[in-house]
Amino acid sequence: MKGDKKVIQHLNKILGNELIAINQYFLHSRMWNDWGLKRLGAHEYHESIDEMKHADKLIERILFLEGLPNLQDLGKLLIGENTQEMLQCDLNLELKATKDLREAIVHCEQVHDYVSRDLLKDILESEEEHIDYLETQLGLIQKVGLENYLQSHMHEDD
């Protein structure tokens with residue numbers, strides 16, 4: 001089914017954000033695990049997998065619309081050097097992604113592509129949940145201090 005060119009452009013832009021997130025979150029996960037912060041590492045690993053699932057759905061949709069998924073133009077990863085920076089980098093990426101998602105949703109509405117719109121709304125909901133998690137973690141660091149925060153994230157949840 002031939003899709004709207006601008007919808008395909010939006011889907012590819014969102015796909016690019018997801019590809020950045022997959023790699024960024026995966027690296028952050030491994031860094032936290034290496035530092036002994038197993039709870040943070042496990043959570044970040046699952047976020048990376050969620051982003052991979054989003055990318056998969058976007059690729060399927062782009063192909064269905066007879067577009068070409070762009071997996072080559074990988075943007076810059078935002079890699080922190082410490083836990084607080086890493087959380088902030090993830091938050092910055094998610095805030096950009098949600099802005100792009102909202103713009104894409106508006107366009108899909110305008111051209112009556114409700115299937116793409118619904119896919120993007122599902123991804124937006126997931127990204128908003130991640131933003132809430134990241135804001136909560138950064139808030140906890142402010143409330144309990146970095147050392148207490150880090151100590152509470154040394155062991156994985158059972």
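Glycine is no exception: its Cβ is also placed from the backbone N, Cα and C atoms.
Residues belonging to the domain 'Ferritin-like diiron' (1-145) score a mean pLDDT of 97 in the model. The domain 'Ferritin-like diiron' annotation in Swiss-Prot covers 1-145.
Under 8 Å, Cβ to Cβ, and six or more positions away along its own chain, Glu18 (Fe(2+) Fe1 binding site) finds Glu51, Met52, His54, Ala55, Leu58, Ala97, Ile123. The Fe(2+) Fe1 binding site annotation in Swiss-Prot covers Glu18, Glu51, His54, Glu127, and the record cites experimental evidence as its basis.
Within the same chain, no residue at least six positions away from Asp34 (mutagenesis position) has a Cβ under 8 Å of its Cβ. Under mutagenesis, Swiss-Prot gives Asp34 to Phe with this note: About 30% active in Fe(2+) oxidation and storage, diiron-binding site does not coordinate fully, decreased overall flexibility of the BFR, partially occludes B-pores, see Fe ion inside the B-pore.
When secondary structure is read from DSSP and collapsed to three states, Met52 (heme b binding site) falls in the helix class. In this view, Met52 (heme b binding site) is surrounded by 15 other Cβ atoms within 10 Å of its Cβ, with every protein chain counted. Annotation comment: Swiss-Prot describes Met52 as heme b binding site.
Of all the Cβ atoms in the protein chains shown, 9 others lie within 10 Å of the Cβ of Leu68 (mutagenesis position). Recorded in Swiss-Prot as a mutagenesis result, Leu68 to Ala carries the remark: Assembles into normal BFR with wild-type ability to oxidize Fe(2+) and store Fe(3+), 5.2-fold decrease in rate of iron release from BRF, greatly reduced affinity for Bfd.
Secondary structure at Glu81 (mutagenesis position), taken from DSSP and collapsed to helix, strand or coil, is coil. According to Swiss-Prot, the mutagenesis experiment Glu81 to Ala carries the following note: Assembles into normal BFR with wild-type ability to oxidize Fe(2+) and store Fe(3+), 3.2-fold decrease in rate of iron release from BRF, greatly reduced affinity for Bfd.
Quoted from Swiss-Prot for the published mutagenesis Glu85 to Ala: Assembles into normal BFR with wild-type ability to oxidize Fe(2+) and store Fe(3+), 5.5-fold decrease in rate of iron release from BRF, greatly reduced affinity for Bfd. In sequence order, no residues are near Glu85 (mutagenesis position), counting only same-chain partners six or more apart with C-beta under 8 A.
Here the residue is the original one, while Swiss-Prot reports the published mutagenesis Asn148 to Leu with the comment About 70% active in Fe(2+) oxidation and storage, diiron-binding site does not coordinate fully, decreased overall flexibility of the BFR, loss of 1 ligand to K(+), reveals more Fe cations bound inside the BFR cavity. In the shown protein chains, 12 other C-beta atoms lie within 10 A of the C-beta of Asn148 (mutagenesis position).
Residues or ranges marked as K(+) binding site by Swiss-Prot on the basis of experimental evidence: Asn148, Gln151. Classification of Asn148 (mutagenesis position) by DSSP places it within a helix.
In Swiss-Prot, a published mutagenesis experiment is listed as Gln151 to Leu, annotated About 70% active in Fe(2+) oxidation and storage, diiron-binding site does not coordinate fully, loss of bound K(+). Long-range neighbours of Gln151 (mutagenesis position) (same chain, six or more residues apart, CB within less than 8 Å of its CB): none.
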Number of Cβ atoms other than its own within 10 Å, given for Glu127 (Fe(2+) Fe1 binding site): 24
Shell of the Fe(2+) Fe1 site beyond Glu18, Glu51, His54, Glu127, same chain only (C-beta within 8 angstroms of their C-beta centre): Ile14, Asn17, Ala21, Ile22, Asp50, Lys53, Ala55, Ala97, Ile123, Ser126
Surrounding CB atoms that lie within 10 Å of the CB of Glu81 (mutagenesis position), all protein chains: 9
